[in-house]
Amino acid sequence: MNSFSTSAFGPVAFSLGLLLVLPAAFPAPVPPGEDSKDVAAPHRQPLTSSERIDKQIRYILDGISALRKETCNKSNMCESSKEALAENNLNLPKMAEKDGCFQSGFNEETCLVKIITGLLEFEVYLEYLQNRFESSEEQARAVQMSTKVLIQFLQKKAKNLDAITTPDPTTNASLLTKLQAQNQWLQDMTTHLILRSFKEFLQSSLRALRQM
């Protein structure tokens, strides 16, 4: 199995970035009798929920861009005309008109449910990526963990958690095994398609969330 190595976006720098973003999901305890605003840094307003979500998505997108760069530099996968062959074997989440995330027919709650459900569906594909970047393992791991934090942020924002569909663990395990059993070319193409689709999904999500 080939591995990718990152130069422009080093693993150490990416991991340090993760440490800066993840604490937002787990704020430091506030002493009894004190309000969190009272212990905030002077002259700095604490980030709102929407600002944290926006920042988290942009951080993940930076990580995806770094991994995609390595994928594209390694081979011609980003230019391949045979993408459809591999893409037909995947069921990557995509935005559709019925999801209420586009400007036409925008519906905040319907869209939010779609975003969370889509991110949950992407998790098995992000797990697959952990075995595709041996020399950039920390970057791939950071994207995966940051996505989990993003899901937590969004679940707190959602009003109808019952409408969110959670993927079946057994089905995910079977899918992961199937993806890992592909030949080398298909594994490389799958990696490219996952990163590209995840980037597009997050970009669409970011535009929609900025309307909420």
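Using the three backbone atoms N, Cα and C, a Cβ is placed for every residue, glycine included.
Original residues throughout; no substitutions modelled.
Because the structure is a prediction, the values reported are computed rather than measured.
In sequence order, the list of same-chain residues 6 or more apart from ALA173 (mutagenesis position) whose Cβ falls under 8 Å from its Cβ is empty. Record note (Swiss-Prot), mutagenesis ALA173 to Val: Almost no loss of activity. The unchanged residue is displayed.
Record note (Swiss-Prot), mutagenesis TRP185 to Arg: No loss of activity. The unchanged residue is displayed. Residues within less than 8 Å, Cβ to Cβ, of TRP185 (mutagenesis position) and separated from it by at least 6 positions along the same chain comprise none. In the three-state DSSP assignment, the secondary structure recorded for TRP185 (mutagenesis position) is helix.
Annotation of the published mutagenesis SER204 to Pro in Swiss-Prot: 87% loss of activity; the original residue is retained in the structure shown. Long-range neighbours of SER204 (mutagenesis position) (same chain, six or more residues apart, CB within less than 8 Å of its CB): MET95, CYS101. Look at SER204 (mutagenesis position): DSSP puts it in a helix.
Here the residue is the original one, but Swiss-Prot notes a mutagenesis experiment at this spot, ARG210 to Lys, Glu, Gln, Thr, Ala or Pro: Loss of activity. Within the same chain, the residues at least 6 positions away from ARG210 (mutagenesis position) whose Cβ sits under 8 Å from its Cβ are SER50, ASP54, listed in sequence order.
For MET212 to Thr, Asn, Ser or Arg, Swiss-Prot lists a mutagenesis experiment annotated as follows: Loss of activity. Around the Cβ of MET212 (mutagenesis position), 12 further Cβ atoms fall within 10 Å across all displayed protein chains.
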